[in-house]
Amino acid sequence: MTSKIALFDQTLIASLLQPLSLNQPDFKAYKTKVKLKISEQRNETSGEKELKFEISRSDDFEFLFSETLNNEKYQILARDHDLTVDFDAFPKVIIQHLLCKNIVKNLEEDGEVDARKKAGYHSIADPGKPTEINIILDAEKNFCSFELFSKTPISKGKIFSIKLHAVRGDHLISHLLKICSSQAVKLSTFYKSADELASLRQKCGDLEKQVEKLSGVKEEFEEMSEKFKELEDEVELVKEERENIRLLVEDKEDEVADLKQDTESLQKQLEENQEELEIVGNMLREEQGKVDQLQKRNVAHQKEIGKLRAELGTAQRNLEKADQLLKRNSQQQNQQSLDMRKLGELEADLKEKDSMVESLTETIGILRKELENEKLKAAENMDSFEKLSMENENLKEKIAHYRAQRFSPAPSGLPGLQTGLTNRLTPSFKPVLGPHTPYGANLNSRTPFRDNTTLNFQNSTIATPHAFRFNSQLIADETTGSSVTNTPPAQR
């Protein structure tokens, strides 16, 4: 035999049946891993094609069985087991379809490669039919039977069975030497792997330490990043505050300038208001004197009205007496003309007195109205005086407040605010005194009253026709006597 072609070389799961003793037919069965190797070779003498089946175990070095199958032996095998494929197709069929994934295991830890990962003639067709391998050992371990079964959900059937003989002598020694060399290679590989593992463990420890350090550095970096973000936010806030402060300082400077102008104008207004207040006070005192005089005149008129009423009662009584007298003297023919003349005089006198009473009543009503108007004007003057007093007090408080703020120290951090106060809107007043005022030309003229609806000043003293007539009548009565009561000045 010259050359070999390995068609299949994989570790399979098989059921190993071993007799308990030489004399007992019972078997001990257990699952084990066996390595099946199928190779194709040529006979050196005849050149005939042959298939070599070889099984071994990694945990039992003496477990080595093999059998060479040529065309003649295969025909006997096919006839015994009713095989339908020829000798050339036999290895391909059993490799690709019978040795499926259910029994083929990938044992990369043993240095093998799964047949399903190989391409070509000896690759495994996936999925394949479920199969089972049984290996029956001889009691003396001189041969074994390699049986291949197909499985169904309810039964299993034998496909074929090959009798393998134990390998001994030089072939076994060669097999053991191969195992030793492979084990030596594995051992050296293990040593290298152990050294590499130790170095890797050391590196892993170093890496773990570095990872711990890096985790700490990462946490510090995250903390620093958060602090940096916070600082950036604070910087932005500081920038915004600085800009706001700058704008505020500019506004405050403008407000301070306006406040200076307002303070000066308020000072001037305060002085003018004080002068106006003095004038209004004098005016109120004058008006109060006039009211007192009117009240005195009203009392005198009331007394005169009482006298007139008494005279009216006397006249009525005289009229009644005259009526009685007329009734008494109605029968006297000679006295009729005289009585009629007296009666006419009495009636004329009564009409004159009635007209006088009516005129006095009208005069009293007019005087009462004028008195009420004067009272209202006096009340308005008092209200105006109180308002002016309150405005004067408010202006004094504002000026004191402005002076206090003006001479108080400015807040720290705002140097632009040390020159003045905050701007505030102040109510505007119409000037009363001065060259461009209604009373600027003549300060001795009548002081105006302040209107309730507007801030302009108007003279509220208006002479009515009745008051003018009454005053002229009073002046005439003082010199010539009363024309109404026909009494001299001394008797009034």
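Cβ atoms are placed via backbone N, Cα and C, with glycine included.
Annotated features in Swiss-Prot:
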- 46-98: domain 'PISA' (DOMAIN)
- Ile154 to Asp: Homodimerizes but do not form higher ordre structures (MUTAGEN)
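Summarising model confidence by region, the domain 'PISA' (46-98) averages a pLDDT of 87. For the recorded site, Ile154 (mutagenesis position), the DSSP three-state label reads coil. Secondary structure of the domain 'PISA' (46-98) per DSSP, as helix, strand and coil residue counts: 20 helix, 14 strand, 19 coil.
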